[in-house]
Structure formats: structure tokens, C-alpha cells
Amino acid sequence: MATEAPPPVDTTEVPPFTAAETAVKQPHKLERKWTFWFDNQSKPKQGAAWGSSLKKAYTFDTVEEFWSLYDQIFKPSKLTVNADFHLFKAGIEPKWEDPECANGGKWTVTSSRKANLETMWLETLMALVGEQFDDSEDICGVVASVRRSQDKLSLWTKTATNEAAQMGIGRKWKEIIDTEKISYSFHDDSKRERSAKSRYTV
């Protein structure tokens, strides 16, 4: 006796995957890779060379990785006094000696309020990984420094003598972090003098 074939499955009731559901499964790639670094100078070892406390932490290239790392670790509020967080393009070390930084300089803003540093740091990170700067190829990275007297945020660039590029970056950064004034110093000047004079101001 022949068995009856099972009835066909009605697929009209199965909801299709939405674009949003599909997107969740696919990480959102950034335009380039970035690396977080950590530096703690609060307990320097005797005779240690400058920069020896600088440690590479994580390299990432997706939006999801960025937010996970930021939320769990890389907030200035988690830093002790005399410690720094860095976010630099992958392949560039946050040192004057790095070939990409050797002829550069930095825009700097100071803050006496921890909350301000936290906000400016996050706004800067999002602008960097989101490629919001017109002269983004001239940017190396950003450093958040927690100090006893006041905190500091520094945006490092490659070609200090390219005034047009630096002023464009400076104006955009000032707008992003919503501050009154920022100044730019050359790394070469900083090597010679502890408090290097400002070359550009916006």
C-alpha cells in the first residue's frame, strides 16, 4: 500500500530576514586599522629609557570592536595620574622617532575637569575612525594625558610645516571638541624645549 506524500510546507508565513538583521551579523569595517596604546609613567623604572613604558594594546578595524574596546577599557576616567591613552593609525608608534611623526607636531587642548577630557576624547575618537577630517592622511593619532594639575588632549599630525593642512585640521578639531582655543607646536621644538612655543593657534 503506497504511503501518502507529506503536504508541501507553506513558506508564505516565514518572515524574510530584514536588512537590519542581516547588518547585525556583518561587522562594519572602518576605512583603516587603528591601534590603542597605553603608557603609565607614574612608576618609572630606574634607568629606563624614555618611552619604555609605552605598550601596544589592541588593533581593530570595525565599528563594533571600537565601541567594545572604548566601553570596557579606553576611557580617560580609568587612567591614573601620569598615565596616557593613545589611538594611532596602525603601523604608527606614538613617538617622535617614528618616521610618520618625525617631521610633525601636535594640536593641544588642556582641561582641569575630568568630564571635559572624557567628552573631548570620545568626540575625537569618533571623528578619527569616522574619517571626518578633510586632511585625514596627515593625521597620526590622538593622546589623552591625565596629570595632577590638568589633563591634556593632543592631536598628532605628520607635516608640521604644511600650515594650510594644519590650520584645516585645527579648525575642524576645535569645532569637534567645542572649545575656545587650541594651539599647535612642532615636535622639533618640543625636543629642544620642555614647553615649546605655539606655532599656530585657532
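Cβ coordinates are placed from backbone N, Cα and C, and glycine is handled just like the others.
One natural variant catalogued in Swiss-Prot, Pro16 to Thr, is accompanied by this note: In haplotype F1, allele pvr6(6).
The annotation that Swiss-Prot gives for the naturally occurring variant Ala20 to Glu reads: In haplotypes G1 and G2, allele pvr6(9). In haplotype E1, allele pvr6(5). In haplotype H1, allele pvr6(7). In haplotype Ih1.
What Swiss-Prot says about the natural variant Val24 to Ala is this: In haplotypes G1 and G2, allele pvr6(9). In haplotype H1, allele pvr6(7).
The mRNA binding site feature in Swiss-Prot is assigned to 46-51, Lys78, 96-97, 147-152, 191-194; the stated evidence is similarity to another entry. Neighbour density for Lys191 (mRNA binding site): within 10 A of its CB lie 11 other CB atoms from the protein chains shown.
A natural variant is reported in Swiss-Prot for this position, Ala90 to Thr, and the note states: In strain: cv. CDP01246; haplotype D1, allele pvr6(4). In haplotype B1, allele pvr6(3). Reduced to three states, the DSSP call for Ala90 (variant position) is coil. A sphere of 10 angstroms centred on the C-beta of Ala90 (variant position) encloses 13 other C-beta atoms.
All protein chains considered, the CB of Arg147 (mRNA binding site) has 14 other CB atoms within 10 Å.
Residue environment of Gln150 (mRNA binding site) contains 12 other Cβ atoms, counted within 10 Å of its Cβ in all protein chains. Secondary structure at Lys191 (mRNA binding site), as computed by DSSP, is helix. For Lys78 (mRNA binding site), no same-chain residue lying six or more positions away in sequence has a CB closer than 8 A to its CB.
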